[in-house]
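Enquirer: Could you have a look at this structure, given as structure tokens, before my questions?
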Amino acid sequence: MVKVFLVDDHEVVRRGLVDLLGADPELDVVGEAGSVAEAMARVPAARPDVAVLDVRLPDGNGIELCRDLLSRMPDLRCLILTSYTSDEAMLDAILAGASGYVVKDIKGMELARAVKDVGAGRSLLDNRAAAALMAKLRGAAEKQDPLSGLTDQERTLLGLLSEGLTNKQIADRMFLAEKTVKNYVSRLLAKLGMERRTQAAVFATELKRSRPPGDGP
């Protein structure tokens, strides 16, 4: 069962989302809010697995709310709900640590599936946003191998992150304790100069596309 918290400033939209997601036996809507302030007060108490956040809110925006919530609840997964798409908005969502974004005209069943996918640890990110993130991460050091400072084990870990695996799944693959994997992930993110595993996953995925077969992470 995936616990979901909804943040949207339109009550009619929230009611529709509650009815839609609540009808799925695998989803449990544990709370809702209409503003950033309400969300910051209610989400920690509700302890959801996934927070569905509207981009436009009366006292802020869903991107900043995502960043603030994740700073307090690192295991939370955020799904950004937007009425439009742009490379800049998608990049902002990734950099804030969001696990994905969906456009508001998405079909009901697809939204429920997206929430469950994010709750299961998978990322819903656009290839264009991934490419934009890569360009930003490379910057002036584009000619330098971004993996040069990583050990073989860290490269393996990066590849598994790109598959959207959870710490437990990675632990099983690498024959390590789950707590050890968590520590390794933190160290890997520090080396890459990133804050969220989602960023590392996007980085690794795009790196695989830009390199010859067999020369990835």
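Even glycines carry a Cβ here, placed using N, Cα and C.
These figures come from a predicted structure and were not determined experimentally.
Straight from Swiss-Prot, here's the annotation block:
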- 3-119: domain 'Response regulatory' (DOMAIN)
- ASP8 to Asn: No phosphorylation by DevS (DosS) (MUTAGEN)
- ASP9 to Asn: No phosphorylation by DevS (DosS) (MUTAGEN)
- ASP54 to Glu: Able to bind DNA, no longer induces hypoxic response (MUTAGEN)
- ASP54 to Val: No phosphorylation by DevS (DosS) nor by DosT (MUTAGEN)
- THR82 to Ala: No longer induces expression of DevR regulon under hypoxic conditions, phosphorylated slowly and incompletely by DevS, decreased cooperative binding of target DNA (MUTAGEN)
- LYS104 to Glu: No phosphorylation by DevS (DosS) (MUTAGEN)
- 143-208: domain 'HTH luxR-type' (DOMAIN)
- THR198 to Ala: Decreases phosphorylation by PknH (MUTAGEN)
- THR205 to Ala: No phosphorylation by PknH (MUTAGEN)
Enquirer: Which one of the mutagenesis positions (THR82, THR198, THR205) has its C-beta surrounded by the most other C-beta atoms within 10 angstroms?
Expert: THR198
Enquirer: For the domain 'Response regulatory' (3-119), what are the DSSP-based totals of helix, strand and coil residues?
Expert: 55 helix, 31 strand, 31 coil
Enquirer: Using a 10 Å cut-off, grab the number of neighbouring Cβ atoms around the Cβ of ASP54 (mutagenesis position), all chains included.
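Expert: If we count other Cβ atoms within 10 Å of ASP54 (mutagenesis position), we arrive at 22.
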Enquirer: What subset of the mutagenesis positions ASP9, ASP54, THR82 lies within 10 angstroms of LYS104 (mutagenesis position), using C-alpha positions?
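Expert: Neighbours among mutagenesis positions, in sequence order: ASP54, THR82.
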Enquirer: Among ASP8, ASP9, all listed as mutagenesis positions, which has the most CB atoms within 10 Å of its CB?
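Expert: Per the Cβ count within 10 Å, the most buried is ASP8.
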Enquirer: In angstrom units, rounded to an integer, how far apart are the Cα atoms of ASP9 (mutagenesis position) and THR82 (mutagenesis position)?
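Expert: Spelling it out, the Cα of ASP9 (mutagenesis position) and the Cα of THR82 (mutagenesis position) are 12 Å apart.
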Enquirer: Just to verify a number: CA distance, THR198 (mutagenesis position) to THR82 (mutagenesis position), in angstrom, no decimals.
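Expert: Checking the Cα atoms of THR198 (mutagenesis position) and THR82 (mutagenesis position) gives a distance of 19 Å.
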Enquirer: Round to the nearest Å and give the CA-to-CA distance linking THR82 (mutagenesis position) with ASP54 (mutagenesis position).
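Expert: With distance taken Cα to Cα, ASP54 (mutagenesis position) is 6 Å from THR82 (mutagenesis position).
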Enquirer: Can you tell me the CA-to-CA distance separating ASP54 (mutagenesis position) and ASP8 (mutagenesis position), as a whole number of Å?
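Expert: Spelling it out, the Cα of ASP54 (mutagenesis position) and the Cα of ASP8 (mutagenesis position) are 5 Å apart.
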Enquirer: DSSP says what for the domain 'HTH luxR-type' (143-208): how many helix, strand, coil residues?
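Expert: Summed by class, the stretch gives 46 helix, 0 strand, 20 coil.
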Enquirer: To the nearest Å, how far is the Cα of ASP8 (mutagenesis position) from the Cα of THR205 (mutagenesis position)?
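Expert: On Cα coordinates alone, these residues lie 31 Å apart.
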